[in-house]
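According to Swiss-Prot, the protein carries these features:
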- CYS77: active site, nucleophile (ACT_SITE)
- HIS452: active site, proton acceptor (ACT_SITE)
- 68-502: domain 'USP' (DOMAIN)
- CYS77 to Ser: Loss of deubiquitinase activity and binding to diterpenoid derivative 15-oxospiramilactone (S3) inhibitor (MUTAGEN)
- CYS234 to Ser: Does not affect binding to diterpenoid derivative 15-oxospiramilactone (S3) inhibitor (MUTAGEN)
- CYS284 to Ser: Does not affect binding to diterpenoid derivative 15-oxospiramilactone (S3) inhibitor (MUTAGEN)
- HIS452 to Ala: Does not affect binding to diterpenoid derivative 15-oxospiramilactone (S3) inhibitor (MUTAGEN)
Amino acid sequence: MLSSRAQAARTAADKALQRFLRTGAAVRYKVMKNWGVIGGIAAALAAGIYVIWGPITERKKRRKGLVPGLVNLGNTCFMNSLLQGLSACPAFVKWLEEFTTQYSRDQQGPHTHQCLSLTLLNLLKALSCQEVTEDEVLDASCLLDVLRMYRWQISSFEEQDAHELFHVITSSLEDERDRQPRVTHLFDVHSLEQQSEMAPRQVTCHTRGSPHPTTNHWKSQHPFHGRLTSNMVCKHCEHQSPVRFDTFDSLSLSIPAATWGHPLTLDHCLHHFISSESVRDVVCDNCTKIEARGTLTGEKVEHQRSTFVKQLKLGKLPQCLCIHLQRLSWSSHGTPLKRHEHVQFNEFLMMDFYKYRLLGHKPSQHGPKATENPGSAPEVQDAQAAPKPGLSQPGAPKTQIFLNGACSPSLLPALPSPVAFPLPVVPDYSSSTYLFRLMAVVVHHGDMHSGHFVTYRRSPPSAKNPLSTSNQWLWISDDTVRKASLQEVLSSSAYLLFYERVLSRVQQQGREYRSEE
């Protein structure tokens, strides 16, 4: 039943409608025409307000302690996750800033060939809160436009791989560096002799050996650039071939077969990567010489073939270490499958055991010596220092030194065969020479045909202490950003790991001692 007030309102409305209907047609037309004009004006005002101020969701301010997200342009989560991971590496951002500054100083005209480095630098600085922006979501379509200028066919509506994009960016930056004018070097005699007064005469220089190699400024400063060593030893005569050096921008590690009841760790993947393998039917020059010396007639001896043992090591560790865990496998029918095993990793990573050392090199007995590399990021040490004592040496007694909370190097298998490993223990990072800190993790959810990339990364340091490293972690999925715990990060199924070189406690003490002197 309606209340008395509602009944009175209904009665008044009925009376007004009856009076309107009793009026003439001309009066009703004028009133309806005025209503149309009023409605049109109201609609125009509403549209103008929407155009000027926009919807409320577009004006969201970024919450304190978080970083901007990135809008998904179709299927660009692979790019968004990689950019968030790179922005969490201060050494890479600083190198980009120094590279663009040096390029601007050398160039006189417009910087038409520096699109990628400047675009990437502006994006990473905005994502690391170094640029003044209050927007909660940023647009990274400018990066795709620049990469298309480098003839990369990258569609924002097709699913791509974050690791492939990482190498696209590093190789494109190298192309940009190649277009940069070379810095005149003392050994570049030809450039130094290009003087006007020396035009009539041609000055030549004769040398018995090969010219001294000129330094490559970009490669020496590239934070993700490292070197692998390949060592081959004959099993018959034990002759060692010359060490071969290859460059890398990321370590792509296969995941070994898991043993039931024992977790897989990052150390297992690293050891599987450097494990020795036998290479059969290889010509050994030393065995051929020995066989030739043994003949009395001096007749020609056929090339002696033998089995070699090949092993990889890390010749030069970069400032920023990108580790790619290969989760692609193939079934017996040739179908691609994704491996979903959880690979345990820690916040800190010791790489001493995987570092290549010259034969006969003795580690320091007074602790490692830390040398500061000019131009490197704070707390990032890029000098080649001696490995810490105590790690297992070839032919040395096996000691129970545990790496990264996984297992002793002496207990790891010489060949990739499934064996039982001890339970994880707390590692000792204090005296490590090659110590890295986790900065970001890229995770892929889904299968080999479809999925989604998300990123765990450290929050940028505070403005009061910009050289510090934040302990607050963030979970980022395109434009969604929230806080996360370290335990959540370490429990994720990592696809890409971004580590950055830091000084251990012993190295920091050594640097402070030398500064006091």
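Cβ atoms here come from the backbone N, Cα and C positions, even for glycine.
This view paints the features noted in Swiss-Prot onto the structure.
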residue	record	CB count, 10 Å
CYS77	mutagenesis position	23
CYS234	mutagenesis position	19
CYS284	mutagenesis position	22
HIS452	mutagenesis position	16
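Within the set of mutagenesis positions CYS77, CYS234, CYS284, the entry lying nearest in space to HIS452 (mutagenesis position) is CYS77 (CA atoms). DSSP assigns HIS452 (mutagenesis position) to a strand.
Looking only at the domain 'USP' (68-502), the predicted model's pLDDT averages out at 76. Cα of CYS77 (mutagenesis position) to Cα of CYS234 (mutagenesis position): a span of 48 Å. Recorded residues CYS234 (mutagenesis position) and CYS284 (mutagenesis position) have their alpha carbons 7 Å apart, per Cα-Cα distance. Secondary structure at CYS284 (mutagenesis position), as computed by DSSP, is coil. In the three-state DSSP assignment, the secondary structure recorded for CYS234 (mutagenesis position) is strand.
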